[in-house]
Amino acid sequence: MAECPTLGEAVTDHPDRLWAWEKFVYLDEKQHAWLPLTIEIKDRLQLRVLLRREDVVLGRPMTPTQIGPSLLPIMWQLYPDGRYRSSDSSFWRLVYHIKIDGVEDMLLELLPDD
């Protein structure tokens, strides 16, 4: 996965919150759906996820128990320093948030525990 695509425009209006609506669908505060397209694991320590904003027909919301175990958290919340804090209290770095030909992608990377 490239560190930052060279084509496209940077997006600065990041979602304040992303929470799991159903399996493989996250919803932001504006009711936009984000789908985790790629999950990358390196050396068991580095986890990255590429999220794409898509128009999808939403099913019924699911509880964490219904969603089941996942490498990804149930929720992310944007902090003032530009990082996301997840429901398990870990921090994720926003590597990039871009729009190419109307398609919006966001790459998040799990930060190591301090």
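Cβ coordinates come from backbone N, Cα and C, glycine included.
Original residues only: the substitutions mentioned are not part of this model.
So that you can see what the record holds, here are the features copied from Swiss-Prot:
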- D16 to G: Greatly reduced binding to AKT1, AKT2 and AKT3. Abolishes nuclear transport of AKT1 (MUTAGEN)
- K30 to M: Slightly reduced binding to AKT2 (MUTAGEN)
- Q46 to R: Slightly increased binding to AKT2 (MUTAGEN)
- I74 to V: Greatly reduced binding to AKT2. Abolishes nuclear transport of AKT1 (MUTAGEN)
- M106 to V: Slightly increased binding to AKT2 (MUTAGEN)
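Features per Swiss-Prot, on structure.
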residue	record	Cβ within 10 Å
D16	mutagenesis position	13
K30	mutagenesis position	10
Q46	mutagenesis position	12
I74	mutagenesis position	15
M106	mutagenesis position	21
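Taking only the Cα positions, the spacing between K30 (mutagenesis position) and D16 (mutagenesis position) is 9 angstrom. Note: the Cα of M106 (mutagenesis position) and the Cα of D16 (mutagenesis position) are spaced 13 Å from each other. Reduced to three states, the DSSP call for M106 (mutagenesis position) is strand.
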